[in-house]
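Enquirer: A single structure is presented below for examination.
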Amino acid sequence: MGFTTGREFHPALRMRAKYNAKYLGTKSEREKYFHLAYNKHTQFLRYQEQIMSKTKEKKVGVIFGKFYPVHTGHINMIYEAFSKVDELHVIVCSDTVRDLKLFYDSKMKRMPTVQDRLRWMQQIFKYQKNQIFIHHLVEDGIPSYPNGWQSWSEAVKTLFHEKHFEPSIVFSSEPQDKAPYEKYLGLEVSLVDPDRTFFNVSATKIRTTPFQYWKFIPKEARPFFAKTVAILGGESSGKSVLVNKLAAVFNTTSAWEYGREFVFEKLGGDEQAMQYSDYPQMALGHQRYIDYAVRHSHKIAFIDTDFITTQAFCIQYEGKAHPFLDSMIKEYPFDVTILLKNNTEWVDDGLRSLGSQKQRQQFQQLLKKLLDKYKVPYIEIESPSYLDRYNQVKAVIEKVLNEEEISELQNTTFPIKGTSQ
């Protein structure tokens, strides 16, 4: 039952008026109720007109960008634009060929998919999701910028129609785009920080020299740039202490070994209850720690133990490898892997059982065998001196942060120096 758009009674009000006219006594009383019903209907129409008027007056803005990657300059522009409109639509533009070239010319660890870029934007603006809307525009087949404005504008207008919004203003930081926006989209153009006075950064600068512009990369995009350094070795090889030292010195994050926490939380602190089905749970818990460390890292994140080590323990204690761990090893590679030789003093902390020299050597060989099997390049630190190990790993990290080549260090060992201390 819909309301009428003209001045005649709504059917429900007409029926109510007829009812009152039939069952209420005098003519004057009937006229009074007809008049009352008419007034109510008139008030409703005025209210409806006010709502429609407000809807028409709503100011809608739009922003276009590749966001490859998104950075704080983009975020600032979006929030400034949002303060000037009632509703803002952010369009993430993609072109398969162009985006592939951008990736190959970058220092990004892996190529972000369209879904990755949409996810960045949706995560950043999730608390304004009813006012800031994220859309995707496919630009494949359209001549490259700055050409192709006519074809591009037609695709944009189609998107506006499909997503049911009509912007009146477009926001941009590129002065050269003002005239084309006005000509091809017929929209008012507002330039936001065109001289880069507040945020002197661009996606191009971040792609090519990410560490130099690290402070401009939001945590959502950092996993595509942050370096991960995995420190692995057998029991009591000094991994955890070394990881903590490195994270503190380089002012960044680390991911602790989740397996120890799993034993305390799920097994009551005793590994005798460990079983084959526990290893995937430990790997998933460790991956959560790694994800958090990378997202909040300062250029580099240190990882205490990798999935190859988890697989080695599974083989050692359960007599066979786990296919889930095999998948984790392949799916989550690390940028740098450092293997500590198992030649430091063995300390029994209640969760260790491979304490004999023979057991330690056998486990070390198993780690090397698995590293070779999965074709993981690694740097082996042989010195039993904790100080030497610390300084040698620091030297590797300095090379990584300076974006120097470390391939000559991989699959080699540092010379033994000093004694255990």
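Glycine residues also receive a Cβ, built from the backbone N, Cα and C atoms like all the rest.
Not my notes, these are from Swiss-Prot:
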BINDING   64-67, HIS71, ARG98, 139-152, 172-174, 199-201  NAD(+) 1 binding site
MUTAGEN   LYS126 to Ala or Thr  Significant reduction of RNK activity, also NMN adenylyltransferase activity is impaired
MUTAGEN   GLY238 to Asn or Ser  Complete loss of RNK activity, no effect on NMN adenylyltransferase activity
BINDING   SER254, ALA255, TRP256, TYR289, ILE290, ASP291, TYR292  NAD(+) 2 binding site
MUTAGEN   TRP256 to Phe  No effect on enzyme activities, but NAD feedback inhibition is almost lost
MUTAGEN   TYR292 to Ile  Almost no effect
MUTAGEN   ASP304 to Cys, Asn or Ser  Complete loss of RNK activity, no effect on NMN adenylyltransferase activity
MUTAGEN   ARG352 to Ala, Cys, Met or Asn  Complete loss of RNK activity, no effect on NMN adenylyltransferase activity
Enquirer: Roughly how many Å lie between the Cα atoms of TRP149 (NAD(+) 1 binding site) and GLY238 (mutagenesis position), rounded to a whole value?
Expert: 60
Enquirer: If you count other Cβ atoms within 10 Å of each one's Cβ, which of the recorded positions ASP291, ASP304 has the most?
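Expert: Answer by Cβ density within 10 Å: ASP304.
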Enquirer: Determine, using Cα-Cα distances only, which of these recorded positions is closest to SER254 (NAD(+) 2 binding site): PHE64, LYS126, ASP304.
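Expert: Nearest in space to SER254 (NAD(+) 2 binding site), counting only the recorded positions, is ASP304.
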Enquirer: Which are the residues of the chain, SER254, ALA255, TRP256, TYR289, ILE290, ASP291, TYR292 excluded, whose CB is within 8 A of where the CB atoms of the NAD(+) 2 site average out, their centroid?
Expert: THR253, TYR258, HIS286, ARG288, ALA293, VAL294, ALA301, ILE303
Enquirer: When the Cα-Cα distance from TRP256 (mutagenesis position) is computed for each of the binding-site residues HIS71, TYR145, SER172, ASN200, ASP291, which gives the smallest value?
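Expert: Closest by Cα distance to TRP256 (mutagenesis position) among the binding-site residues HIS71, TYR145, SER172, ASN200, ASP291: ASP291.
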Enquirer: Return the single residue from the mutagenesis positions list (TRP256, TYR292) that has the minimum number of other CB atoms within 10 Å.
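Expert: Least crowded of the mutagenesis positions TRP256, TYR292, by Cβ count within 10 Å, is TYR292.
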Enquirer: Find the one among the recorded positions GLY238, ILE290, ASP291 whose C-alpha lies closest to that of PHE64 (NAD(+) 1 binding site).
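Expert: Minimum Cα distance from PHE64 (NAD(+) 1 binding site) across GLY238, ILE290, ASP291 lands on ASP291.
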Enquirer: Rank the recorded positions HIS71, LYS126 by how many other Cβ atoms lie within 10 Å of each Cβ and give me the one with the fewest.
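Expert: Candidates: the recorded positions HIS71, LYS126. Fewest Cβ atoms within 10 Å: LYS126.
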Enquirer: Could you measure between LYS126 (mutagenesis position) and TYR289 (NAD(+) 2 binding site) for me? Cα positions, answer in whole angstrom.
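Expert: Approximately 23 Å lies between the Cα of LYS126 (mutagenesis position) and that of TYR289 (NAD(+) 2 binding site).
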Enquirer: Look at each of the binding-site residues, PHE64, TYR145, and point out the one with the fewest other Cβ atoms around it within 10 Å.
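Expert: Comparing Cβ neighbours within 10 Å for the binding-site residues PHE64, TYR145, TYR145 has the fewest.
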Enquirer: Look up ASP304 (mutagenesis position) in the DSSP assignment and report helix, strand or coil.
Expert: strand
Enquirer: Work out how many Å separate TYR292 (mutagenesis position) and ALA255 (NAD(+) 2 binding site) at their Cα atoms, rounded off.
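Expert: Per the Cα atoms, TYR292 (mutagenesis position) and ALA255 (NAD(+) 2 binding site) stand 8 Å apart.
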Enquirer: Between ASP304 (mutagenesis position) and ALA255 (NAD(+) 2 binding site), find the distance joining the two CA atoms and give it rounded to the nearest Å.
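Expert: Answer for this pair: 6 Å between alpha carbons.
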Enquirer: Spatially, and counting Cα to Cα, which of the binding-site residues is closest to TYR289 (NAD(+) 2 binding site)? Options: TYR145, SER172, ASN200.
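Expert: Checking each of TYR145, SER172, ASN200 against TYR289 (NAD(+) 2 binding site), the shortest Cα distance is to ASN200.
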Enquirer: If you measure GLY238 (mutagenesis position) to ALA255 (NAD(+) 2 binding site) at Cα, how many Å is it?
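Expert: Cα to Cα, GLY238 (mutagenesis position) and ALA255 (NAD(+) 2 binding site) are separated by 15 Å.
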